[in-house]
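What Swiss-Prot says about this protein:
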DOMAIN    56-70  domain 'PRAD'
MUTAGEN   Cys114 to Ser  No effect on ACHE tetramer recruitment to membrane rafts
MUTAGEN   Cys114 to Ala  Does not abolish the localization of ACHE
MUTAGEN   Ser131 to Ala  No effect on ACHE tetramer recruitment to membrane rafts; when associated with 138-A--A-142
Amino acid sequence: MLLRDLVPRHGCCWPSLLLHCALHPLWGLVQVTHAEPQKSCSKVTDSCQHICQCRPPPPLPPPPPPPPPPRLLSAPAPNSTSCPAEDSWWSGLVIIVAVVCASLVFLTVLVIICYKAIKRKPLRKDENGTSVAEYPMSSSQSHKGVDVNAAVV
């Protein structure tokens, strides 16, 4: 079925062209679905014999053997029916004591830091309204009115 057979010689070709484009894939689908698979070489012509060779594919090689089990580095333990030895309670006690001691040290350091922070003198207001920290060295020098950069003779 060719396009020139469908196109009329004297009229518009669009309807027939659209019909051809719509039906051509369907025609190919019908031909593929009605085809029969080849079952033997007796139905094959000489031109096809060279292409298909009608031989069964060679068998697949056997799968490789499974790997051997891993070797144990130590001698295998004898199968015993006795209960496993109970863990000593000392190891658990040592861990608990270590955690408690570490917690006490942490809390002691925290209390010391908080005590020093509370004991520190609060900020005082300077004459011009800015906040100045009172440290022991700076407060004694600032009230004397001595210039820090002045040389002592």
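From the backbone N, Cα and C atoms, a Cβ is placed for every residue, glycine too.
Substitutions noted, but not modelled.
Helix, strand and coil residue tallies for the domain 'PRAD' (56-70), in that order: 0 helix, 0 strand, 15 coil [DSSP]. Using a 10 Å Cβ-Cβ cutoff, Cys114 (mutagenesis position) registers 10 neighbours.
When Cβ-Cβ distances below 8 Å are used as the criterion, the domain 'PRAD' (56-70) is approached by no residue of the same chain that is at least six residues removed from its ends. Under DSSP, Cys114 (mutagenesis position) is assigned to a helix (H, G or I) in the three-state scheme. Here the domain 'PRAD' (56-70) returns a mean pLDDT of 87 for the predicted model.
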